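Step one of this worksheet: look at the structure below.
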Amino acid sequence: MIGRLRGIIIEKQPPLVLIEVGGVGYEVHMPMTCFYELPEAGQEAIVFTHFVVREDAQLLYGFNNKQERTLFKELIKTNGVGPKLALAILSGMSAQQFVNAVEREEVGALVKLPGIGKKTAERLIVEMKDRFKGLHGDLFTPAADLVLTSPASPATDDAEQEAVAALVALGYKPQEASRMVSKIARPDASSETLIREALRAAL
């Protein structure tokens, strides 16, 4: 239904971003690896989206390019993997990092992601490897994977709280999220920086 949005960023509350298109505000869930690349509030952004309809909600998931969206759609076809878990997977790893982990059968790397146990990791490897064979070889080499070090927004007083809330939204338990953030917290860090560093440290 809604495959692409081009509009002005109104608010960024990781992992959610509010984009205004033609006077309508769309709330979009984005993996943190994509969220890092968004421009600041007030600037224009283009987001490729996947629309999910549930009994209790209609949700938009957003990505910086079609390759990331394709990988997300393949992930949610896997038994036991829903949109929330797929979002967490692509927040902990970039698209290319995930593809590499699957191709190398790195179960140990996958089980470090929230919500991924050994059985789910093994199932992902088996099912996703088969799917990759039917896709173009360069499908999952998006440019976004090369720009994870882009500048984050200025630090705010509640950056740590925002970072903890984002990690909880991605599937980490509150106590675990707090511990992850406290390990890498520093006064001058923005919430996006804290989230990025906490996820990297977890892997």
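Cβ atoms here come from the backbone N, Cα and C positions, even for glycine.
Although substitutions are noted, the structure shown does not include any of them.
What Swiss-Prot lists as DNA binding site is 78-85, 114-117, 119-120, Arg123. A 10 Å cutoff on Cβ-Cβ distances gives Ile116 (DNA binding site) a total of 22 other Cβ atoms nearby, all chains included.
The Cβ of Val28 (mutagenesis position) has 25 neighbouring Cβ atoms from other residues within 10 Å, across all protein chains displayed. Per Swiss-Prot, mutagenesis Val28 to Gly is noted as: Defective replication fork reversal (RFR), UV light resistant, resistant to mitomycin C (MMC).
The DSSP secondary structure for Tyr36 (mutagenesis position) is coil. Over all protein chains present, the Cβ of Tyr36 (mutagenesis position) has 23 other Cβ atoms lying within 10 Å. For the mutagenesis result Tyr36 to Ala, the note given in Swiss-Prot is Partially complements deletion, tetramerizes, binds RuvB, branch migration by RuvA-RuvB is normal.
One mutagenesis experiment catalogued in Swiss-Prot, Glu55 to Gln, is accompanied by this note: Reduced binding of HJ DNA, binds dsDNA, increases HJ resolution with RuvAB, 40% decreased chi resolution with RuvABC, 100-fold decrease in UV resistance. Using a 10 Å radius centred on the Cβ of Glu55 (mutagenesis position) and all shown protein chains, the other Cβ atoms total 4.
The secondary structure of Asp56 (mutagenesis position), as reduced to three states from DSSP, is coil rather than helix or strand. All protein chains included, Asp56 (mutagenesis position) registers 4 other Cβ atoms within 10 Å of its own Cβ. The mutagenesis experiment Asp56 to Lys is recorded by Swiss-Prot, whose note states: Binds dsDNA, increases HJ resolution with RuvAB, no chi resolution with RuvABC.
Its own atom aside, the Cβ of Ile89 (mutagenesis position) has 27 Cβ atoms within 10 angstroms in the protein chains shown. Annotation of the published mutagenesis Ile89 to Asn in Swiss-Prot: Defective RFR, UV light resistant, sensitive to MMC; the original residue is retained in the structure shown.
Among the mutagenesis results in Swiss-Prot, Leu110 to Ala has the note: Does not complement deletion, tetramerizes, binds RuvB, does not bind DNA, no migration by RuvA-RuvB. The residue drawn here is the original one. Taking a C-beta cut-off of under 8 Å and a sequence gap of six or more, Leu110 (mutagenesis position) has these contacts in its own chain: Ala101, Val102, Ile116, Thr120, Ala121, Leu124, Ile125.
Secondary structure at Pro114 (mutagenesis position), taken from DSSP and collapsed to helix, strand or coil, is coil. Residue density at Pro114 (mutagenesis position): 20 other Cβ atoms are found within 10 A of its Cβ, drawing on all protein chains shown. What Swiss-Prot notes for the published mutagenesis of Pro114 to Ser is this: Defective RFR, UV light resistant, resistant to MMC, may interact poorly with RuvB.
In the three-state DSSP scheme, Thr120 (mutagenesis position) falls into the helix class. Cβ neighbour count for Thr120 (mutagenesis position): 20 (other Cβ atoms within 10 Å of its Cβ, all protein chains included). According to Swiss-Prot, the mutagenesis experiment Thr120 to Asn carries this note: Suppresses the RuvB 'P220S' mutation, restores wild-type phenotype.
The number of other CB atoms found within 10 A of the CB of Val164 (mutagenesis position), across every protein chain shown, is 26. Listed in Swiss-Prot is the mutagenesis experiment Val164 to Ile, annotated as follows: Defective RFR, UV light resistant, resistant to MMC, may interact poorly with RuvB.
Note on Leu170 (mutagenesis position): other Cβ atoms within 10 Å of its Cβ, all shown chains, come to 26. According to Swiss-Prot, the mutagenesis experiment Leu170 to Ala carries the annotation: Does not complement deletion, tetramerizes, does not bind RuvB, dominant negative to wt. Alters conformation of isolated domain III.
Within 10 Å of the C-beta of Tyr172 (mutagenesis position) we count 24 further C-beta atoms, all protein chains included. Look at Tyr172 (mutagenesis position): DSSP puts it in coil. Experimental mutagenesis at this site is recorded by Swiss-Prot as Tyr172 to Ala, annotated: Does not complement deletion, tetramerizes, does not bind RuvB, dominant negative to wt.
According to Swiss-Prot, the mutagenesis experiment Leu199 to Ala carries the following note: Does not complement deletion, tetramerizes, does not bind RuvB, dominant negative to wt. Within 10 Å of the C-beta of Leu199 (mutagenesis position) there are 25 other C-beta atoms, taking all protein chains into account.
The separation of Tyr36 (mutagenesis position) from Lys119 (DNA binding site), Cα to Cα, is 30 Å. Annotated pair Asp56 (mutagenesis position) and Thr78 (DNA binding site), C-alpha to C-alpha distance, rounded: 22 Å. Listed mutagenesis positions near Lys84 (DNA binding site): none (candidates Val28, Tyr36, Val164, Tyr172, Leu199; Cα-Cα distance within 10 Å). Of all Cβ atoms in the shown protein chains, 11 besides its own fall within 10 Å of the Cβ of Lys119 (DNA binding site).
Pro114 (mutagenesis position) has its Cα within 10 Å of the Cα of these recorded positions: Leu170, Tyr172, taken from Val28, Glu55, Thr78, Leu170, Tyr172.
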